[in-house]
Structures are given as structure tokens and as C-alpha cells.
Amino acid sequence: MTEAGKLPLPLPPRLDWFVHTQMGQLAQDGVPEWFHGAISREDAENLLESQPLGSFLIRVSHSHVGYTLSYKAQSSCCHFMVKLLDDGTFMIPGEKVAHTSLDALVTFHQQKPIEPRRELLTQPCRQKDPANVDYEDLFLYSNAVAEEAACPVSAPEEASPKPVLCHQSKERKPSAEMNRITTKEATSSCPPKSPLGETRQKLWRSLKMLPERGQRVRQQLKSHLATVNLSSLLDVRRSTVISGPGTGKGSQDHSGDPTSGDRGYTDPCVATSLKSPSQPQAPKDRKVPTRKAERSVSCIEVTPGDRSWHQMVVRALSSQESKPEHQGLAEPENDQLPEEYQQPPPFAPGYC
């Protein structure tokens, strides 16, 4: 008898029909004595050789869907096909009677002879070794197929020993714990992400504030540059007035004039009049001169170098006074000075 834990070799595909359709029906009331599994024709003849006449056995056929009835005749062993019909009945080809089971077929031919030899079935041929039956492989294979159909996933796992599975599970635990620790550390180190809608709102607000911030920065830069330019230009002009050649000339030409000191210090007055050219203002402590006197003073004291300096001051002041709300208006030409600050023609009165 084969070992209980060892599976038999797989049956040929032509025997699958027996395992799936006939095994339960055949073993319902116990396996009959005349059934010998899927033995070959030669093995069947060897078993019947020592048996009396009329001894028979039934085996699973290897050539068709059905069985083979083998019995011992007077001269030799005879073999008849037993076909399994579509409705589940059994019939020997050439006969007209179909039987519901193999037991019914055996009982029928124990009473009526098999054509054409007209011989009856007398007694079944039993197993040669009852401890090692020849149909055991079929039943083992049928049980294995039934278990695999019931639980196809757990069948391979049961074949491996349990200690190995326990050892593998113990080895896998540290790696799983390490993975959990690393995932926790990664989640703790990463800052919480803000929702997408909140991020969009922040971005939109910053984009809205860009033009206003740019305008404020531009105004601050303009005011800073204007103050720096004015302060530097005023310092340069004061140094040139104190130590320049224009001062000596004015003092020599007007040394006898009591107002020569005032005229030598008329540049700050001119600078203040540039801030509001339309309304020139004179110092309070001196008399207001006539138009001709102003022209003569401007002609005497204003030189080409002074004119360029005045132009730079006017440009700086105009850029400082320009504001965003006046951007649409046309700017006045910075190069055009009032008539009082321009050089008079060569033959104008008061020209010297």
C-alpha cells in the first residue's frame, strides 16, 4: 500500500471523466469486488488466468469514455466495451438494453448470456492482494482534486512544514517594524501640507499686491534720487559761487555800489525762483528791482556753466513733482527756460 502522505502520479487526461463523474457513484455503497481500477488489458488477463470459467472483472477503459468488461471464456479471455451514454446509462455495443448502473449490468448478464457467445457471468474476480488494491491511486487522486477545488490557495501552503513558516514569519517581523518606523519618521519630519484652495488664495493675493508694491517702491526711489541729486548739486554750486571766477568779476565791476554785496549773493535767490518760475520771489530785506535791472543782473551773473546747472536742477525738480495721476498729461519741455534766464540777443538793451 502506498504512503498516505504521498500523492500518486497524475492520471492521463482521458481518465478525468471518471474522477469527476463516477467516483462518488461507484463508492456510494462500497467498492464492488469486481472493480479493478485502471489496470491494463494484460494485467486483467493475468488475473483471470487462474480463475474458473465465467469469472469477470470491470476496469476503467484507456481508449474511450466508459469501462471494459473482461471475463474468462473456455478458450481465452474476452473483453467487451461498456459505453457511458450521455444520459448516464451504460450499454454494451450491439445490445439494445441500457442499464442505469454497473451493478444492474452485472446482475442482468448473470441471468442472460452475453451475445454472441452466449456465456453468463458467474463470479467476480477479487483483488490479488487485498492490502494493496489496484484502484487506490484513483481514489487518492480524486481526493486531491476535491481538496484543491475546495481551497486552491491554501493547498500549496499546507505542503510546506509549519516550523519553516513560523521561522519566516519571525524573520519578517523586524523588517515590517522597521518599515513602520521609517514611515512614521518620514511623516513626522514632513510639515503638514496646506490645502490647495488656501494656497491658491495666497498666491492670488500676492499677485494682486504686486502692482501696488511696485508703484510704492518706484515713488520711494524717485524721491530718494531727487533729494540726493538736489543736495549734491546745491553743494557743488555753493562751492563754485564762493571760489569761482564769477564772484571776483562781480566784485570788481560793482565795488562802488552799496548793493554789490547783495548782488554777489543772488544765486540762492535765483535757485529759489526756479522752484516756481511763474512767481519769482525776491528777498524781503532788499528793494524789488525793475525788469531791466533783473535782466542786467541775470545777464551779468548767468554764464553757460550756470545755465547747464540750472537745467539740471529744473529736470530734477520736474521729475520729483511728477506723480502717477499726472502720467496721462503731456509733460512740459525741460529744456525751455523762462525768458529771464536765457542769454539776451547781442544788441539788446542792457547787454554787456
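Yeah, the Cβs are placed from backbone N, Cα and C, and that goes for glycine too.
For all the noted positions, this structure keeps the original residue and models no substitution.
Annotated in Swiss-Prot:
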DOMAIN    34-125  domain 'SH2'
MUTAGEN   R59 to K  Loss of the ability to inhibit RE/AP up-regulation in response to TCR/CD28 stimulation
MUTAGEN   P116 to A  No change in the ability to inhibit RE/AP up-regulation in response to TCR/CD28 stimulation
MUTAGEN   Y135 to F  No change in the ability to inhibit RE/AP up-regulation in response to TCR/CD28 stimulation
MUTAGEN   Y341 to F  No change in the ability to inhibit RE/AP up-regulation in response to TCR/CD28 stimulation
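Where Swiss-Prot records a feature, it is marked here on the structure.
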residue: R59; record: mutagenesis position; Cβ within 10 Å: 24
residue: P116; record: mutagenesis position; Cβ within 10 Å: 7
residue: Y135; record: mutagenesis position; Cβ within 10 Å: 19
residue: Y341; record: mutagenesis position; Cβ within 10 Å: 17
For Y341 (mutagenesis position): DSSP state (helix, strand, coil): helix
Can you tell me which of the mutagenesis positions P116, Y135, Y341 is spatially closest to R59 (mutagenesis position)? Compare CA atoms only. Y135
How many Å separate the Cα atoms of P116 (mutagenesis position) and Y135 (mutagenesis position)? 30
Between the Cα atoms of Y135 (mutagenesis position) and Y341 (mutagenesis position), find the distance and write it as a whole number of Å. 135
Checked against DSSP, the composition of the domain 'SH2' (34-125) is 19 helix, 29 strand, 44 coil
